[in-house]
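*Asks:* I am attaching a structure below and will ask some questions about it afterwards.
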Amino acid sequence: MVKKAIVTAMAVISLFTLMGCNNRAEVDTLSPAQAAELKPMPQSWRGVLPCADCEGIETSLFLEKDGTWVMNERYLGAREEPSSFASYGTWARTADKLVLTDSKGEKSYYRAKGDALEMLDREGNPIESQFNYTLEAAQSSLPMTPMTLRGMYFYMADAATFTDCATGKRFMVANNAELERSYLAARGHSEKPVLLSVEGHFTLEGNPDTGAPTKVLAPDTAGKFYPNQDCSSLGQ
């Protein structure tokens, strides 16, 4: 019980820090000092949301301090596979809402409700319904459900990085010999990043220098490289 109380208290503190306390409707612009004070810690929530043609959508949401999020949705009682889907993107806070923008540019909205998050409608307004639209604070691992990612892959000195097209964030890539060979073949003689489309998921691994948990891209497929293209290319 004590451990649960501590987890709940930390969730409340982190959530209030995340949402801020000003009254502006747009995303906050903070001074460096304010940004340091309001820097959020990774946070996660879980719950079962309503579903029109299944028993419910088991939803897990993970916010990261780098401004990104990952969501996993599992359709309970679904007859078709796959029944689990993952998505990711960037988050921002307004005066009273949490705004999630996914990798396709679509937005969704939530608001603080105690130590929980309440899902809002597509316009960012409360949903008038008898059904539950609340995600409770929880401690969970990042989902392993594959999702499509596109970004610039670069490999040098036994280390690979991936700069995601949707978020602009750069991640280390888990060791993958096949992907490394494909990159070397695609880049030719030039030592430069190559556009990559790959199915993968995020995981936490210890930083080789500090040992601190670091978010890493773990490829689930061989992926496909597009030489001489970048994130602005129509052919990505």
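Every residue gets a Cβ built from N, Cα and C, even glycine.
Keep in mind the model shows the original residues, not the substituted ones.
Below are the features listed in Swiss-Prot for this protein:
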type	residues	note
MUTAGEN	C21 to A	No longer induces degP when overexpressed, targeted to the periplasm
MUTAGEN	C51 to S	Forms oxidized monomers
MUTAGEN	C54 to S	Forms oxidized monomers
MUTAGEN	C165 to S	No oxidized monomer forms; when associated with Ser-231
MUTAGEN	C231 to S	No oxidized monomer forms; when associated with Ser-165
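Can you tell me where each of these features sits in the structure?
*Replies:* In the three-state DSSP reading, C51 (mutagenesis position) counts as coil.
Taking all protein chains in view, 16 other C-beta atoms sit within 10 angstroms of the C-beta of C54 (mutagenesis position).
Mapped onto three states, the DSSP output places C231 (mutagenesis position) in coil.
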*Asks:* Which of C51, C165 (the mutagenesis positions) has the most other Cβ atoms within 10 Å?
*Replies:* C165
*Asks:* Report, in whole Å, the straight Cα-to-Cα distance of C165 (mutagenesis position) from C231 (mutagenesis position).
*Replies:* 6
*Asks:* Across all chains shown, how many C-beta atoms besides its own are within 10 angstroms of the C-beta of C231 (mutagenesis position)?
*Replies:* 14
*Asks:* Rounded to an integer, what is the Cα-Cα distance in Å between C165 (mutagenesis position) and C51 (mutagenesis position)?
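*Replies:* Cα of C165 (mutagenesis position) to Cα of C51 (mutagenesis position) measures 31 Å after rounding.
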